[in-house]
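Everything on this sheet refers to the single structure shown next.
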Amino acid sequence: MSAQTSPAEKGLNPGLMCQESYACSGTDEAIFECDECCSLQCLRCEEELHRQERLRNHERIRLKPGHVPYCDLCKGLSGHLPGVRQRAIVRCQTCKINLCLECQKRTHSGGNKRRHPVTVYNVSNLQESLEAEEMDEETKRKKMTEKVVSFLLVDENEEIQVTNEEDFIRKLDCKPDQHLKVVSIFGNTGDGKSHTLNHTFFYGREVFKTSPTQESCTVGVWAAYDPVHKVAVIDTEGLLGATVNLSQRTRLLLKVLAISDLVIYRTHADRLHNDLFKFLGDASEAYLKHFTKELKATTARCGLDVPLSTLGPAVIIFHETVHTQLLGSDHPSEVPEKLIQDRFRKLGRFPEAFSSIHYKGTRTYNPPTDFSGLRRALEQLLENNTTRSPRHPGVIFKALKALSDRFSGEIPDDQMAHSSFFPDEYFTCSSLCLSCGVGCKKSMNHGKEGVPHEAKSRCRYSHQYDNRVYTCKACYERGEEVSVVPKTSASTDSPWMGLAKYAWSGYVIECPNCGVVYRSRQYWFGNQDPVDTVVRTEIVHVWPGTDGFLKDNNNAAQRLLDGMNFMAQSVSELSLGPTKAVTSWLTDQIAPAYWRPNSQILSCNKCATSFKDNDTKHHCRACGEGFCDSCSSKTRPVPERGWGPAPVRVCDNCYEARNVQLAVTEAQVDDEGGTLIARKVGEAVQNTLGAVVTAIDIPLGLVKDAARPAYWVPDHEILHCHNCRKEFSIKLSKHHCRACGQGFCDECSHDRRAVPSRGWDHPVRVCFNCNKKPGDL
């Protein structure tokens, strides 16, 4: 701390002499003030004193021109806060202490101390110096806020307008490691919320847009960073405004409140309305019921290094009046905060979520409004870190993102609030049981975390949904609840043996613990109902997107078809190569002379699509080149090639050039004549066989539809793959997932897995999504 004193520093305070006389005689000019030594010190005394071990860490300041020390007696007493200590007016040379006016009267107004010699400080110079310092500080603060701009944080549809943490920090224009708090403002539309923030934090600059028109100028949630107080300031949309999506916008306010450390409720009414107390009371109840749990989960899910307090923010009710007195003016003995609590109690609202509620009022006889009292109250609360500590901006963004992801989605008109600002319907799952109509009690979007629906009451049976569940009676009596389903065969039977047993003794009910507990045709007569003997029935809720619970899982017919298809497909795949080779050779033998041989056609002559082994190649009857089906789907007469007046297959180019006759010589026509007759005969035979195959396909489709399990989507309703949305065609076959029953292409359903809940105990086809589900299907 000590240093050589320059000549310029000497003579700054010629009236202030060293008060220690430790290394001098007390005649040297004071250069330092040590608050812990309670004295002014010259350079030599300061250096010699603070070489000692016990005095080495004392805080010293270098004196400025016109410096006046603090009073030594009243320093630190209750009632004097740091920064408002009394300055001394005299120094007692005998007692060697500095005294303010009050302490001098109290201690030196009588007795021998009255005759003690004193040194008077120049207080007028001090006042001018302090005013200059305050002016400099005010100018510095204004300069810090000159470049502050606000940005849209969340729009009116509850969608966050910043992409990630880095984008949020960049728009705030603060350091990533800066610790800050969040201050937000609420109130009715037109009460001057944006104007209040501009004058309280930004010295009147229009950081948040204001407007004299009737339309609200603040739509959604806007944010800005105050570098002076190191807070993120959030401006919100006003209540009671003429807006659409009112329910979603009201829910958005509670998300902002949940991430705030300090909330200002701005009201410009001559008397406090009930809307204020109802809003804060309902917000407190919804915060405790829905948000505290989610904020705790956010801490664990996002790996936040700062705990999010379950206590809500502090609230300041900023009340501006014109014609009426402020709250508590007619009851000087009662503080306004107690009157506020009484109003809450009368309305049956209990704001337990908020850490504290404060009242700050101002009466505006003549504009402009005085915001200094609000600013001082805010600064005191921001310094209090007992409940809510400052945190990194990334933590604030993660909390807002987690709340937005959880509590999002449209709110139906029939769930609009009538008696409460924040009804449960704004935050709970909107799914209703299809059987009894009861709503789910879980939070919104709980399905993303794998949490199933749950209702407060029991369900009733509906024949339409068959919402029964069988549980093994023997396991239930042992204290376990094990669900069982009727199915074709036991898990220990092979597929073909299971079909044989099913044909003889009917379906089975198998328990994982007890094995096969029931067969429907175990005896020739006298078979009892399983509900009376081995299972118990429970009625469960039917939520949207789920199937019935005891639908017919007897899939014997489908298993038989699957087995036959597997064998037929295997034989077909083994014989595909030789069959195609023979077909191509035979086609080339009877093809006209101008046709390009199949062996030379490797890709479509127009779109250049490469042909696979099982793809069909088509010849244009006009030019003779090879094409795919889509590039040669048109027909027209080609008499110049000997095909007569009947329309035949041609490529797209020849179809468009149909008015241009090809120059074909008579020699060419004679040469093609013999092979053309052979080709016509071949096509006639092929068309006849194709008609027979089509006639066989129709009853085969009926058989497949009859064998389809009840939970499968019918083939005629499946137009595209349920996962990749590709449209089905002759080349793209339909496949059913044995778990969900939806239609998929082969690429999206190539996994194999047992589905015991549907009666498939051996690995069968399942889709990509069902295969990702944990546990048994």
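Note: Cβ is positioned from N, Cα and C throughout, glycine not excepted.
At each noted position, the model has the original residue.
Quantities reported herein were computed from a predicted structural model and do not represent experimental measurements.
Copied over from Swiss-Prot, here are the features:
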BINDING   Cys604, Cys607, Cys628, Cys631  Zn(2+) 1 binding site
BINDING   Cys620, Cys623, Cys651, Cys654  Zn(2+) 2 binding site
BINDING   Cys721, Cys724, Cys745, Cys748  Zn(2+) 3 binding site
BINDING   Cys737, Cys740, Cys767, Cys770  Zn(2+) 4 binding site
MUTAGEN   Trp543 to Ala  Disrupts its localization to lipid droplets
MUTAGEN   His619 to Ala  Drastically reduce PtdIns3P binding; when associated with A-617 and A-621. Abolishes PtdIns3P binding; when associated with A-734; A-736 and A-738
MUTAGEN   Cys654 to Ser  Abolishes PtdIns3P binding but has no effect on its localization to lipid droplets or its interaction with RAB18; when associated with S-770
MUTAGEN   Ser733 to Arg  Partially restored PtdIns3P binding; when associated with R-616
MUTAGEN   Lys734 to Ala  Drastically reduce PtdIns3P binding; when associated with A-736 and A-738. Abolishes PtdIns3P binding; when associated with A-617; A-619 and A-621
MUTAGEN   His736 to Ala  Drastically reduce PtdIns3P binding; when associated with A-734 and A-738. Abolishes PtdIns3P binding; when associated with A-617; A-619 and A-621
MUTAGEN   Arg738 to Ala  Drastically reduce PtdIns3P binding; when associated with A-734 and A-736. Abolishes PtdIns3P binding; when associated with A-617; A-619 and A-621
MUTAGEN   Cys770 to Ser  Abolishes PtdIns3P binding but has no effect on its localization to lipid droplets or its interaction with RAB18; when associated with S-654
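A map of Swiss-Prot features onto the structure.
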residue : record                : CB count, 10 Å
His619  : mutagenesis position  : 24
Cys628  : Zn(2+) 1 binding site : 21
Cys651  : Zn(2+) 2 binding site : 26
Cys721  : Zn(2+) 3 binding site : 22
Cys724  : Zn(2+) 3 binding site : 11
Lys734  : mutagenesis position  : 16
Cys737  : Zn(2+) 4 binding site : 27
Cys745  : Zn(2+) 3 binding site : 21
Cys767  : Zn(2+) 4 binding site : 25
Cys770  : mutagenesis position  : 20
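Taking CA atoms as the reference points, Cys607 (Zn(2+) 1 binding site) and Arg738 (mutagenesis position) are 38 Å apart.
The 10 Å shell around the Cβ of Cys623 (Zn(2+) 2 binding site) contains 19 further Cβ atoms across the protein chains shown. Highlighted in sequence order, Ser603, Asn605, Lys606, Ala608, Thr609, Phe627, Asp629, Ser630, Ser632 have their Cβ within 8 Å of the centre of the Cβ atoms of Cys604, Cys607, Cys628, Cys631, the residues recorded for Zn(2+) 1, and are not part of that set. The closest partner of Cys620 (Zn(2+) 2 binding site) among the binding-site residues, by CA position, is Cys604; the full candidate set was Cys604, Cys737, Cys748. The binding-site residues in question are Cys604, Cys607, Cys740, and the one with the fewest Cβ neighbours inside 10 Å is Cys607.
For the pair Trp543 (mutagenesis position) and Cys740 (Zn(2+) 4 binding site), the Cα-Cα distance reads 15 Å. Measuring Cα to Cα from Cys721 (Zn(2+) 3 binding site), none of the recorded positions Cys604, Cys623, Cys631, Cys770 fall within 10 Å. A Cβ within 8 Å of the Cβ centre of Cys620, Cys623, Cys651, Cys654, the residues given for Zn(2+) 2, is found for these other residues of the same chain: Arg621, Ala622, Gly624, Glu625, Phe627, Ser632, Val650, Asp652, Asn653, Tyr655. His736 (mutagenesis position): 24 other CB atoms within 10 A of its CB, across all protein chains.
Taking every protein chain shown into account, Cys654, Arg738 are the mutagenesis positions, and of these the Cβ with the most other Cβ atoms within 10 Å belongs to Arg738. A 10 Å radius around the C-alpha of Cys767 (Zn(2+) 4 binding site) takes in these recorded positions out of Cys628, Arg738, Cys745, Cys748, in sequence order: Arg738, Cys745, Cys748. Closest in space to Cys651 (Zn(2+) 2 binding site), of the recorded positions given as Cys604, Ser733, Arg738, Cys745, Cys770, is Cys604, taking the CA atom of each residue. Among the recorded positions listed here, namely Cys623, Cys628, Cys654, Cys628 has its C-alpha nearest to that of Ser733 (mutagenesis position).
DSSP assigns Cys748 (Zn(2+) 3 binding site) to coil, not to a helix or a strand. Sequence-distant contacts (6 or more apart, same chain, Cβ under 8 Å) of Cys748 (Zn(2+) 3 binding site) comprise Cys721, His722, Asn723, Cys724, Cys767, Phe768. The CA atom of Cys623 (Zn(2+) 2 binding site) is located 13 Å away from the CA atom of Cys631 (Zn(2+) 1 binding site).
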